[in-house]
Amino acid sequence: MSLPNTSSASEDKMCEGNRTAMASPQLLPLVVVLSSISLVTVGLNLLVLYAVRSERKLHTVGNLYIVSLSVADLIVGAVVMPMNILYLIMTKWSLGRPLCLFWLSMDYVASTASIFSVFILCIDRYRSVQQPLRYLRYRTKTRASATILGAWFLSFLWVIPILGWHHFTPLAPELREDKCETDFYNVTWFKIMTAIINFYLPTLLMLWFYVKIYKAVRRHCQHRQLTNGSLPTFLEIKLRSEDAKEGAKKPGKESPWGVQKRPSRDPTGGLDQKSTSEDPKVTSPTVFSQEGERETVTRPCFRLDVMQTQPVPEGDARGSKANDQTLSQPKMDEQSLSTCRRISETSEDQTLVDRQSFSRTTDSDTSIEPGLGKVKARSRSNSGLDYIKVTWKRLRSHSRQYVSGLHLNRERKAAKQLGCIMAAFILCWIPYFIFFMVIAFCNSCCSEPVHMFTIWLGYINSTLNPLIYPLCNENFKKTFKKILHIRS
C-alpha cells in the first residue's frame, strides 16, 4: 500500500536502476504467488460481504465497520494488487497517465480507508465498553453509517494532491510518461506529514484505546466474580446422607420453617442464649422429610427474625412423645406471631427445606395446641408469601446476572476480535512505514526488493482481515460454514 508514496513506481528516483534487474524470468514464481494472494483477497472479502448481507445475526451496528473494512480490502485486492503486479513485470509504464493516476488514487484511498476503518472500529469498541449505557442510545446504524462516510471522505481527500499537485506547486518536476509516480514523490515534508496523520497517530491512539478496553473488560470480569461470590448464580443442591438425617433428629436443633433462626434479643438488647445457633450454616431439618436420603436446596435468602417465645407449661402440653419432633410446644398468641417474621434487608445464605416435603408433614409430626390452629395456618400462609418474595427477588437477581453475563461475553469477544485485527494491522504495516521514514531522509539507503516486500506485506493485511473474523466471531464462523457447505 502506499500511504505516502507507496507505489513501487514512485521509488524509481530513490532506487534507480533496480527495476530492470527485477523484471526478469525469475519473477514468474513471484508473480504467481502474488496473483494468488490477490485472488484470495478478493474471494475472502466478497465472502464477508455476502455473509453480512445474508445472515440476520450479522446485521449489527458493529459489523457496519467490518463491512467498511471489507470494502476497502476488496478494492486493494481487486484493483491495487493486480496493477502493482502488472507494473512489477514491466520495465516501464505503458498504460498511459490517466490509468496511472487512477491506480495511484485507488491505492491511496483504499489503503487509507482500511486504516481509518480499523480506527473507527476501535473507537466503537472503546465506547461500548467504557460507556455502555450512554453509548447504547447513541450507537445507531445511522450514526455508524455517518461515521463510516466521514472516514471514506477523509480518505478520498488523497485525490486532491494526486490529481492537482501541479496546480499548487508550479515548480513541480516534469514527469516521465514511462513512469507511474505522484507529483509529490520527492517532497519529503509532505510525505512525513501524511505518514504521521495516516498511520502513526491513528496507531498510537488505537493502542491507547485498546489498553483502556482491556483494563475495562478485566475490571468487569473481576467485578462479576466478586458478585457471583456473594450471590450464587445457580442453586446449590446437595444430597443429604444418613448422617444428616440422624443429626436432625436431635431436639432443639430444628426449625419448623426450614430456616435457620437468628439470635433474638431480649428487652435489654442482649442476645438470648437459648436462640443462638452454634453453626451459621445449619441446613434445614429433616422433621418434614420422608425416610431415607432427601434433597435440600441452599438458596441465598433474606434473614428471618424469629422471636424467642416461652415454652408451653408442662401441664398444658399434649402428646409428650410428639414433642421431641415438633416445635418444642411454643405458646404464642397472634400478636407475638405477627412479629416473628420480620424480614431483614441484608441477604445471607439460608437453607430452605423442600416445600414438597413440607406438604407431606403428618399430623403426628405437627401436633400443636388446638388453640394455635389458626396461628399455624396463618404462619404457613406467611411462610408461603415469604418464599414467593424470596423466589421473586432471586429471579430478578438471576436475570440481572444473566444479562450482565451476556454483555460481558460480548465485550470479551469484541475485545478479542479487535485485538487480532489491530495486531495484524500493526505487524503488516509497521515495516513499510519504518522503511519509508528511513528512505525519506536517506535516498541511498533504498533497496527496491526490500521496499517491494514491505509494500506487499501491507497489502497482505487486506487478505488477513477476512480470516480474523471467523476465528474471533462464532456467528461469522457458522455463516461461513453454511455458505461454503462445510459440516461442523
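Any Cβ shown, glycine's included, is placed from N, Cα and C.
Annotation comment: Swiss-Prot describes Asp107, Thr112, Asn198, Tyr432 as histamine binding site, evidence class similarity to another entry. Residue environment of Asp107 (histamine binding site) contains 29 other Cβ atoms, counted within 10 Å of its Cβ in all protein chains.
Record note (Swiss-Prot), natural variant Pro263 to Leu: In strain: C3H/HeJ and CBA/J. The unchanged residue is displayed.
In Swiss-Prot, a natural variant is listed as Val312 to Met, annotated with the note In strain: C3H/HeJ and CBA/J.
Under its natural variant annotations, Swiss-Prot gives Pro330 to Ser the following note: In strain: C3H/HeJ and CBA/J.
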Report, as a single number, how many Cβ atoms besides its own are within 10 Å of the Cβ of Tyr432 (histamine binding site). 24
Please give me the CB contact count at 10 A for Asn198 (histamine binding site), counting all chains in the structure. 23
